[in-house]
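Novice: My questions all concern the structure below.
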Amino acid sequence: MGTRDDEYDYLFKVVLIGDSGVGKSNLLSRFTRNEFNLESKSTIGVEFATRSIQVDGKTIKAQIWDTAGQERYRAITSAYYRGAVGALLVYDIAKHLTYENVERWLKELRDHADSNIVIMLVGNKSDLRHLRAVPTDEARAFAEKNGLSFIETSALDSTNVEAAFQTILTEIYRIVSQKQMSDRRENDMSPSNNVVPIHVPPTTENKPKVQCCQNI
């Protein structure tokens, strides 16, 4: 049973990055609306869509942002990355140049996004296996070397699209919830929370002194 879109426990912003034409918009539409458009044109500017999933009984609302990979849209970079807690870095398994550019996209992401952002490398268009130009093992090794998770997907036939988003959102949730638990523990152990106020009656030194020998 689905939840109302305005009822959620966590809201996570996830960005899609990578060269134009690698299938970012179709990954977004496949996950959020279960749609695929063969005539999909390059995204102009920025668009985002939302979908909620359940993790550990909590409702996670994913706000997934998509933008064109072409150089002329670079001006939106800072606003695009601001507040993002996850990123899918997408390349086309049938176009090696889109994989070569992953390193540049990763640098831009790390220059502009939060240092703790969760990143997944996504080899899209796995249905084009007969045209494969990027070996799976090569991409997986790159991901491991750079601390990224890795998956191959096909927005066309839906392969691993659900798994990609579920995996990154679950990882973000684990990190956020662990941080919340850690923060609570620190608060519980902080000196201010262990102080028991003690009322100390005024000592004789603090009592007002009675002046004597007046009016003599």
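Each residue, glycine too, has its Cβ placed from N, Cα and C.
Sequence unchanged from the original; the noted substitutions are absent.
When I checked Swiss-Prot for this same protein, it listed these features:
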type    : residues                                                    : note
BINDING : 20-26, 37-38, SER40, 42-43, GLY69, 124-125, ASP127, 155-156 : GTP binding site
BINDING : SER25, THR43, ASP66                                         : Mg(2+) binding site
MUTAGEN : LYS13 to Asn                                                : Abolishes SH3BP5-mediated guanine nucleotide exchange
MUTAGEN : VAL22 to Met                                                : Impairs protein folding
MUTAGEN : LYS24 to Arg                                                : Impairs protein folding and decreases affinity for guanine nucleotides
MUTAGEN : PHE36 to Ala                                                : Nearly abolishes SH3BP5-mediated guanine nucleotide exchange
MUTAGEN : LEU38 to Pro                                                : Nearly abolishes SH3BP5-mediated guanine nucleotide exchange
MUTAGEN : LYS41 to Ala                                                : Mildly decreases SH3BP5-mediated guanine nucleotide exchange
MUTAGEN : LYS41 to Pro                                                : Abolishes SH3BP5-mediated guanine nucleotide exchange
MUTAGEN : GLN70 to Leu                                                : Constitutively active mutant (GTP-bound form). Decreases GTPase activity. Disrupts the trafficking of CDH1 to the plasma membrane and promotes accumulation of CDH1 in RAB11A endosomes in nonpolarized cells. Promotes mistargeting of CDH1 to the apical membrane in polarized cells
MUTAGEN : ARG82 to Cys                                                : Decreases SH3BP5-mediated guanine nucleotide exchange
Novice: Quick check for the class: what is the C-alpha distance, in angstrom and rounded, between ARG82 (mutagenesis position) and SER20 (GTP binding site)?
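Specialist: Rounded to a whole number, the Cα-Cα distance is 21 Å.
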Novice: When you measure from the Cβ of GLY23 (GTP binding site), which residues in the chain that are at least 6 apart have a Cβ under 8 Å away?
Specialist: VAL90, ASP92, ASN124, LYS125, ALA155
Novice: Out of SER20, VAL22, LYS24, PHE36, ASP127, the recorded positions in the record, which is closest to ASP66 (Mg(2+) binding site) when you go by Cα distance?
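Specialist: Nearest listed residue in space: LYS24.
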Novice: SER25 (Mg(2+) binding site): which of the recorded positions LYS13, PHE36, LEU38, LYS41, ASP127 have a C-alpha within 10 angstroms of it?
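Specialist: Close recorded positions: PHE36, LYS41.
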Novice: Cα within 10 Å of PHE36 (mutagenesis position): which of the binding-site residues SER20, ASN26, ASP127 qualify?
Specialist: ASN26
Novice: At the level of the C-alpha atoms, what whole-angstrom distance separates LYS24 (mutagenesis position) and LYS41 (mutagenesis position)?
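Specialist: Each residue's Cα considered, LYS24 (mutagenesis position) and LYS41 (mutagenesis position) end up 11 Å apart.
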Novice: Do you know which of the binding-site residues ASP66, ASP127 has the most other C-beta atoms within 10 angstroms of its C-beta?
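Specialist: It comes out as ASP66.
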Novice: In angstrom units, rounded to an integer, how far apart are the Cα atoms of LEU38 (mutagenesis position) and SER20 (GTP binding site)?
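Specialist: Distance between the two Cα atoms comes out at 15 Å.
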Novice: Going by C-alpha distance, which of the recorded positions SER20, ASN26, LYS41 is nearest to LYS13 (mutagenesis position)?
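Specialist: Checked the recorded positions SER20, ASN26, LYS41; minimum Cα distance to LYS13 (mutagenesis position) goes to ASN26.
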Novice: If you draw a 10 Å sphere around the Cβ of VAL22 (mutagenesis position), how many other Cβ atoms fall inside it, taking every protein chain shown into account?
Specialist: 28
Novice: Any idea which of the binding-site residues SER20, SER25 has the thinnest Cβ neighbourhood at 10 Å?
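Specialist: Relative to the other binding-site residues in SER20, SER25, SER20 has the fewest Cβ atoms within 10 Å.
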